[in-house]
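S.K.: Let me begin by handing over the structure; questions about it come next.
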Amino acid sequence: MASRPAASSPVEARAPVGGQEAGGPSAATQGEAAGAPLAHGHHVYCQRVNGVMVLSDKTPGSASYRISDNNFVQCGSNCTMIIDGDVVRGRPQDPGAAASPAPFVAVTNIGAGSDGGTAVVAFGGTPRRSAGTSTGTQTADVPTEALGGPPPPPRFTLGGGCCSCRDTRRRSAVFGGEGDPVGPAEFVSDDRSSDSDSDDSEDTDSETLSHASSDVSGGATYDDALDSDSSSDDSLQIDGPVCRPWSNDTAPLDVCPGTPGPGADAGGPSAVDPHAPTPEAGAGLAADPAVARDDAEGLSDPRPRLGTGTAYPVPLELTPENAEAVARFLGDAVNREPALMLEYFCRCAREETKRVPPRTFGSPPRLTEDDFGLLNYALVEMQRLCLDVPPVPPNAYMPYYLREYVTRLVNGFKPLVSRSARLYRILGVLVHLRIRTREASFEEWLRSKEVALDFGLTERLREHEAQLVILAQALDHYDCLIHSTPHTLVERGLQSALKYEEFYLKRFGGHYMESVFQMYTRIAGFLACRATRGMRHIALGREGSWWEMFKFFFHRLYDHQIVPSTPAMLNLGTRNYYTSSCYLVNPQATTNKATLRAITSNVSAILARNGGIGLCVQAFNDSGPGTASVMPALKVLDSLVAAHNKESARPTGACVYLEPWHTDVRAVLRMKGVLAGEEAQRCDNIFSALWMPDLFFKRLIRHLDGEKNVTWTLFDRDTSMSLADFHGEEFEKLYQHLEVMGFGEQIPIQELAYGIVRSAATTGSPFVMFKDAVNRHYIYDTQGAAIAGSNLCTEIVHPASKRSSGVCNLGSVNLARCVSRQTFDFGRLRDAVQACVLMVNIMIDSTLQPTPQCTRGNDNLRSMGIGMQGLHTACLKLGLDLESAEFQDLNKHIAEVMLLSAMKTSNALCVRGARPFNHFKRSMYRAGRFHWERFPDARPRYEGEWEMLRQSMMKHGLRNSQFVALMPTAASAQISDVSEGFAPLFTNLFSKVTRDGETLRPNTLLLKELERTFSGKRLLEVMDSLDAKQWSVAQALPCLEPTHPLRRFKTAFDYDQKLLIDLCADRAPYVDHSQSMTLYVTEKADGTLPASTLVRLLVHAYKRGLKTGMYYCKVRKATNSGVFGGDDNIVCMSCAL
């Protein structure tokens, strides 16, 4: 992918000019030799230099050049023309450099031919005066004769712009009409350099963040308000502002919608191309390219062109009367240019900014020039995609009507995002704009009873009002300048924006909504309030201030480098201090009455706080003739979960754990869905999990190897004695002794195995965990009091008893943000893990617990779960496949760095004076042993660091007992717009149907790769084929070469599941909790799924030593009717983050 020229070599990417290298003699010299005099020396080059040649027209008196390109179809209207002259070089000039008028460029003609196309590029200082153009924008004419006579009109236009693509395919009716000759520019362009969220450049966001707003009112900059902490080697080197600000004498909409601006990319994300450097504020403004095109073509357009100097018939004051008058003044022009009203809105907003007092917490929110500019950007981009955009209504300057207009746009165009990554981003921008229309003032937010901010946090925020106001202004401006950085928060995508709007942002005051800035201020501010002195030293290298710690957390949260769990996102900073995600309850109840008491008290209290629960019911084992079964108690639990979720905006759930020798195991396997025999036994709102001893799989393997009459024995409470309390060899000796004594009911082992896989394939559960592996690798010996269960999502390993419940607080790091220029940045990963460990320790210290048992579990072990999200996204950004040797090595490397960084940070807290967790002295850490040392195949690459940590750990201790837990990140991965957890993408086009309609979430990286590979009719055919094959590239394009880039875009169903199990096993030495590993299987062509498929996968997971053998089982139907993964009415939002 071509990138913007490096600051140190601005001519590096130029194509030859006039037969010379761009770094050679000036274009002025070449132009004179060709008889084409220029007022200034200008080099011209294309950002994508693949075969592009800029040639002198060699016409006496001409001020034009021709582009010769053998791959002009790929370049097309998105060819980023960059001028290297006195003002605009390969990068912005130093602020003190002398200014001169910037040239403009307009592509005026395209020639088609098998040997390449040509385009006339007209140069000028400022255009000649046209109707409606102010006297300040006059220029000398470009002689039509110099261009060899009037050229034919452009092949097609996009919203007033012109396109240079030769493609002659018919456009899909959904994008603009049956008779249009070509499709949307998105399908023609090469997104690699023009799209602001290109996969290779978005990793510069965190570096660009600190430079993004150098011209906020009052001289405030983002650097002043929030220093960037990134020190990556790939930081952009820029000498001036990233984007030219809209100064008081500069119209924000100089370029008509759909028309390329100076040096702009007609398919790019803004009127000013993000990759093309732009002149400093105050420099001569580039002319309207549409006027230049008229000059070059000799056309006479009677339509008035509205510029900075347009004289409106009413004052620059937004009132209903003035807005209606301007609408009448513009007349039919607003139908041709839907965003035309926005120029008036922008100029009025600019005038209002001059009148209003400086911003404070009490300042009422208002729509600013930046907000209208954001809307203009979105409308221009949609026009470039050939969408029929409705005009901006005259009353859209009012928040309510702007919200209605945005909703109309989003609902109307969201079905089309499956074909356009850019549209997916643009609709996300619009949703963020809709969120802004519901903002309240900071003062109203601080006082809100519904938000209920922590009192200490409120005081701190008031103490730092001036800094926070500057930061808010800087970020507002920064997010509106989305074309100044590859991938800002507002441009993460439609699903990300909707997730904020619908779930994470708090409602208050009837119709107000917490802003994204306020949400992250609440979280980061609270973390800064509760950070200890030791934490400040670790984070900042010195004690530091509250404001410095606030910046430390805010930057990493706002940039999605670290992501708190869902309870933390919703509750941190409020007086509702419940931030724990996972609870493990083992009431050890042996009777129906005791089990019901545990459910209605202990479990109900946790559900009331929206916690996800793993409940061990192994001890209640009285099923038999004339005795009670556990099923009536589970029916009560099922109803309790359903009742809690009915009124909850954040549904949760419970999972019951029992071992496979429990007499009720067969009933539990039949309690969900179509397998439930009678209604009294149906429990559709809870999950089940089997706590499998090694002995079961040893016998199952014997059966699979051909041994006959292999049996398994079920025991009740009276005969099972203490089987649940032992593991490993002790369990096997006791179990076999009971069999010899003749106790229990013997069944063929294949009968139970078949029941397990039948239930899993039909309902998605039971989940499967390996009891011996969990206990074998725990931090202390559990023989005689074996760990008996896990949490709702099977990734937490924690002891629980009648007196103490297991509790875990979660956070995750976004691995996709660690990819920098197709390189994985382990320094950034270490920084993110460190910040996440500090955040979770503050959560452990601050959180309330719903029961005394939970309080004991939280305080004694201080267990944390640091997870990951975006592993597959990072893999794709790096250009790798999960099957490649490079990725498999990276997979182990990432896991090791995460555990090492987490343990080093936890140890550093103890070095700084914090107490080790209460059970440290009985743990293996006291003896200097690590989790990975129990895995014979583990080969750590940081042996020196591990040895230093060992010595420090034995001397000072660890603040936490456990560290890494790889949970599903279903919710938070949506706001980050990355793949969930460590799993491959479930599908390349995710569809979610709600009462508001269907929302699609495409794999934008795949869409961009498709646009690089195909064009025209072939691209549309490929997308149709993907639709028919559930967006599986392997099925839709089976003829691709094995090394083709598109081969990387496999879904979870396309991968060999044994490979995914092996990847989990490779990470296992460095995952001291466990991993929520889902299995993805596909039916055979006849619609059947052999039981042996799942059985052999479970056996493989057992042999590889995993703790979790199967979280969900998801089955892809052979009939193209979708994917079944159990009951979709229950969604775990606790440890699913």
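The backbone N, Cα and C atoms fix where each Cβ goes, glycine too.
What Swiss-Prot records for this protein is below:
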VARIANT   Asn70 to Ser  In strain: Nonneuroinvasive mutant HF10, 17 syn+ and Isolate pYN1
BINDING   Thr566, Ser581, Cys582, Gly612, Asn791, Leu792, Cys793, Thr794, Glu795, Pro968, Thr969, Ala970, Ala971, Ser972  substrate binding site
ACT_SITE  Asn791  active site, proton acceptor
ACT_SITE  Cys793  active site, cysteine radical intermediate
ACT_SITE  Glu795  active site, proton acceptor
VARIANT   Met1133 to Thr  In strain: Nonneuroinvasive mutant HF10
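Walk me through where these features lie, including what they touch and how far apart they are.
M.R.: The DSSP secondary structure for Cys793 (substrate binding site) is coil.
Asn791 (substrate binding site) counts 37 other C-beta atoms within 10 Å of its own C-beta, drawing on all protein chains shown.
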S.K.: Could you measure the widest C-alpha to C-alpha distance across Thr566, Ser581, Cys582, Gly612, Asn791, Leu792, Cys793, Thr794, Glu795, Pro968, Thr969, Ala970, Ala971, Ser972, the residues recorded as binding substrate, and give it to a whole number of angstrom?
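M.R.: Farthest Cα pair among residues binding substrate: 19 Å.
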S.K.: Judged by the number of other CB atoms within 10 angstroms, which among Cys793, Ala971 is the least packed of the binding-site residues?
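M.R.: Across Cys793, Ala971, these binding-site residues, the one with fewest Cβ atoms within 10 Å is Ala971.
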S.K.: Taking DSSP as the reference, which of helix, strand or coil describes Thr969 (substrate binding site)?
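M.R.: In three-state terms, Thr969 (substrate binding site) counts as coil.
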S.K.: State the three-class DSSP label for Cys582 (substrate binding site), counting H, G and I as helix, E and B as strand, and everything else as coil.
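M.R.: In the DSSP reduction, Cys582 (substrate binding site) maps to strand.
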S.K.: Take the Cβ of Cys582 (substrate binding site) and count every other Cβ within 10 Å, whichever protein chain it belongs to.
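M.R.: The answer is 30 other Cβ atoms.
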